[in-house]
Amino acid sequence: MTERIRNVALRSKVCPAETASELIKHGDVVGTSGFTGAGYPKEVPKALAQRMEAAHDRGEKYQISLITGASTGPQLDGELAKANGVYFRSPFNTDATMRNRINAGETEYFDNHLGQVAGRAVQGNYGKFNIALVEATAITEDGGIVPTSSVGNSQTFLNLAEKVIIEVNEWQNPMLEGIHDIWDGNVSGVPTRDIVPIVRADQRVGGPVLRVNPDKIAAIVRTNDRDRNAPFAAPDETAKAIAGYLLDFFGHEVKQNRLPPSLLPLQSGVGNVANAVLEGLKEGPFENLVGYSEVIQDGMLAMLDSGRMRIASASSFSLSPEAAEEINNRMDFFRSKIILRQQDVSNSPGIIRRLGCIAMNGMIEADIYGNVNSTRVMGSKMMNGIGGSGDFARSSYLSIFLSPSTAKGGKISAIVPMAAHVDHIMQDAQIFVTEQGLADLRGLSPVQRAREIISKCAHPDYRPMLQDYFDRALKNSFGKHTPHLLTEALSWHQRFIDTGTMLPS
């Protein structure tokens, strides 16, 4: 471990996780590293959860406000949720136990745009940060903190926190050192902010390590534990069909000179649909691709390996166990092709617009006019959060939403008369793709958009119902610009809640 903690003076701060966890008090605001299940602290949260459970058994209160980069893993969100140790959570979560706490009303939750979290923290929206808890690959001779498999909001939390706890994780590959690009300009401060001088996805503008006043470092914990690295389902026929429509669209846009032959910087969400698209791009005609995204997932890693993609910039990895092992074994090959940045840079709307990114994101549902619900099932039950989809959707050159046309074995339609919750308004959604087809909505009015979405994207089981609703709304709506029948616009959702299906009996 001495080669991991190369600053001799800081070795005296090494202690067990149990001791470090005692620094975290009831009511503290704690900012941690971690983004899409990568690079989050693992041992101190487990020790903290045990202390919380013991306090609760004594009838004492012991909860914290937990602010991260994005989702973490079972050792952090899972353990603290089991202990009922979080009274407020932001900005993104995928842990099932934490999700249950949120949807039961036991943990307050706000799914902020990921690109805005650092700025909100600097502005004091989350309160005063008592603790920054970050995972590191190593600590350099001059006290620099080498991040691990994500960057997230770590630098901002280190700047703001009164005390710092560092987990130095030996499981993380030491060759991660040098892969990060931490810009030390004023990204998120007020009242003025510096322009982040990125004009190409492959550009480095900062340094390789996080910086913090060493006097703030209160504890260093040695760990050896892997990231979440959840497996991805192999793309099914539905995902492959969606990918096929999108690849044909890209080819058409190149022929029309609306896209260059190498496309534009790609942003992609995670999951089997996203991986199917990336797999298709790996086999397709486009070369010298670049990624400017928030995550690097299996499909993007495969494109880097094949040479189809030359550089990928993000804030984090989100890999299957197999892909994580692959990159660990071949880090000397991949490290020159990857840049990990803080998330208020990876998700900066200004950079996204400057680079002209192509944004590809999933959704829970969209209405017939193209308003998108990415977060709340039936309008009220939180799934994960808006993540970075809002950062990219509004500012990208192309904003694309991908989804199977149905869910729950056909019991839910992804295209509905009115979205039960809206994360992305119609002005931020240009292209919709389901396994039924692709709707290009650029330059269309709401009525024209509805005709395209219903005919191109809706499932045949639901298409006649949508067409009937739209036809009657055209005749009887209060206004004819965006026709709706308010007495039945959300009736599909209520039918599912009442009967378990959106289809009428």
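Heads up, the Cβ atoms here are built off N, Cα and C, so glycines get one too.
Residues or ranges marked as active site, 5-glutamyl coenzyme A thioester intermediate in Swiss-Prot (evidence: experimental evidence): E294. With a 10 A radius on its CB, E294 (mutagenesis position) counts 30 other CB atoms from all the protein chains.
According to DSSP, V273 (CoA binding site) is assigned to a helical segment. According to Swiss-Prot, the feature CoA binding site maps to G269, V270, G271, N272, V273, I364, N384, G388, K408.
According to Swiss-Prot, the mutagenesis experiment E294 to A carries the annotation: Abolishes enzyme activity. E294 (mutagenesis position) carries neither a helix nor a strand DSSP state and counts as coil.
In the three-state DSSP assignment, the secondary structure recorded for C357 (mutagenesis position) is coil. Under mutagenesis, Swiss-Prot gives C357 to Y with this note: Strongly impaired protein solubility.
Quoted from Swiss-Prot, the note on the mutagenesis of E435 to A or Q is: Abolishes protein solubility. E435 (mutagenesis position) has a Cβ environment of 22 other Cβ atoms inside 10 Å. Secondary structure at E435 (mutagenesis position), taken from DSSP and collapsed to helix, strand or coil, is coil.
The two recorded residues, E435 (mutagenesis position) and V273 (CoA binding site), have Cα atoms 10 Å apart. Within its own chain, C357 (mutagenesis position) has L264, P265, L266, Q267, Y292, F392, S395, S396, Y397 as residues 6 or more apart in sequence whose C-beta sits under 8 angstroms from its own. Here E294 (mutagenesis position) is positioned 17 angstrom away from V273 (CoA binding site), judged by their C-alpha atoms. Separation of the C-alpha atoms of N384 (CoA binding site) and E294 (mutagenesis position): 16 Å, rounded to the nearest whole number.
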